[in-house]
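Peer 1: Dropping the structure in here first, questions after.
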Amino acid sequence: MTKITLSPQNFRIQKQETTLLKEKSTEKNSLAKSILAVKNHFIELRSKLSERFISHKNTESSATHFHRGSASEGRAVLTNKVVKDFMLQTLNDIDIRGSASKDPAYASQTREAILSAVYSKNKDQCCNLLISKGINIAPFLQEIGEAAKNAGLPGTTKNDVFTPSGAGANPFITPLISSANSKYPRMFINQHQQASFKIYAEKIIMTEVAPLFNECAMPTPQQFQLILENIANKYIQNTP
């Protein structure tokens, strides 16, 4: 029988291969343990998030107004107050005054946007009335344009009529109305309620931004509103 004798070199190669196999096995075990640890971590995290979500939903439910009656036992009934409280919280989250205190440019843009929105609202209302009466609106536009210019609003002049560059809807109303409409859509089906919520949004926005006008040359939104109303009344009173 032939006896096979391994040379020292072959023995070293086999030993190295065995060592490599053991190292690979150890690496695989370590990797498996790491994957398991990560998996357990995500399971634990998901569980905690679920608990927080359930807790939040319970808190939200407890804050909802309930009406109990024979036809709707235990059914939550939304009220205007619930929607308005949500809109107020949304406005607080936007934090207009906080952002303005940190950024002078933001504060200036906010003041201009608010006064431009006041200008646009009054212009549209009065122009629609004057046009319906067949009255030329050019003199009215010239006068309120001059008032807007005197208020410090930037803009352009065309055909002797100054128009604020930021003329348009109040930019803060849309986020409030949109978020409330998304959360409570059935409360916005009625047009009367839509108008009511818009008026409320304008009111709380004006209250929020009022302090931004305390230390500037611009009139407050209320003062600018009065200036434009006086101009409009002069033309409206002359309508037949």
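Glycine is treated like the rest: Cβ placed from N, Cα and C.
So, quick note: what you're seeing has the original residues, none of the substitutions.
So Swiss-Prot has the following annotated:
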MUTAGEN   ASP103 to Ala  4-fold reduction in GEF activity
MUTAGEN   GLN109 to Ala  700-fold reduction in GEF activity
MUTAGEN   ASP124 to Ala or Glu  160-800-fold reduction in GEF activity
MUTAGEN   GLY168 to Ala  5000-fold reduction in GEF activity. Fails to reduce CYRIB protein levels
Peer 1: Compare the C-alpha of GLY168 (mutagenesis position) with the C-alpha of each of the mutagenesis positions ASP103, GLN109, ASP124, and give the closest one.
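Peer 2: Given the candidates ASP103, GLN109, ASP124, the nearest one is ASP124.
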Peer 1: Just to verify a number: CA distance, ASP103 (mutagenesis position) to GLN109 (mutagenesis position), in angstrom, no decimals.
Peer 2: 10
Peer 1: If I take the alpha carbons of GLN109 (mutagenesis position) and ASP124 (mutagenesis position), what is the distance between them in whole Å?
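Peer 2: GLN109 (mutagenesis position) to ASP124 (mutagenesis position), Cα-Cα distance: 22 Å.
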Peer 1: For GLN109 (mutagenesis position), list the number of other Cβ atoms lying within 10 Å of its Cβ atom.
Peer 2: 14
Peer 1: For GLN109 (mutagenesis position), which DSSP three-state class applies?
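Peer 2: The residue in question, GLN109 (mutagenesis position), is helix (DSSP, three-state).
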